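Q: First, the structure itself, so that you have it in front of you.
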Amino acid sequence: MAQIFNPNPGNTLDTVANALKEQANAANKDVNDAIKALQGTDNADNPALLAELQHKINKWSVIYNINSTVTRALRDLMQGILQKI
């Protein structure tokens with residue numbers, strides 16, 4: 001007989017959440033490091049450091065939006081399943 005439920009599938013909600021959390025934490029650290037690099041008196045108007053900060057903030061924003069979208073999609077999925085029960 002075919003196995004209906006496999007308790008150890010490749011992707012679970014926990015693995016997705018952990019992967020997103022790791023990426024968000026790394027992006028947050030990158031933004032904080034870029035801000036610290038700008039805090040010197042000579043670095044405040046350095047175009048290269050400002051561009052790097054902007055890039056890090058954009059990357060953080062994209063990861064945050066992906067995290068929000070995935071979380072919302074999973075919530076909607078669970079609501080749909082529960083409504084049909």
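In case you wondered, yes, glycine gets a Cβ from its N, Cα and C as well.
At each noted position, the model has the original residue.
So Swiss-Prot says this about it:
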MUTAGEN   Asp14 to Val  Shows a constitutive secretion phenotype
MUTAGEN   Asp76 to Val  Defect in the assembly of the needle on the bacterial surface
MUTAGEN   Gln83 to His  Shows a constitutive secretion phenotype
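Help me see these features in their spatial surroundings.
A: Asp14 (mutagenesis position) falls within a helical segment according to DSSP. There are 8 other Cβ atoms within 10 Å of the Cβ belonging to Asp14 (mutagenesis position).
Packing around Asp76 (mutagenesis position) is summarised by its Cβ count: 10 other Cβ atoms lie within 10 angstroms of its Cβ, all protein chains included.
Note on Gln83 (mutagenesis position): other Cβ atoms within 10 Å of its Cβ, all shown chains, come to 7.
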Q: Where does Gln83 (mutagenesis position) sit by DSSP, helix, strand or coil?
A: helix
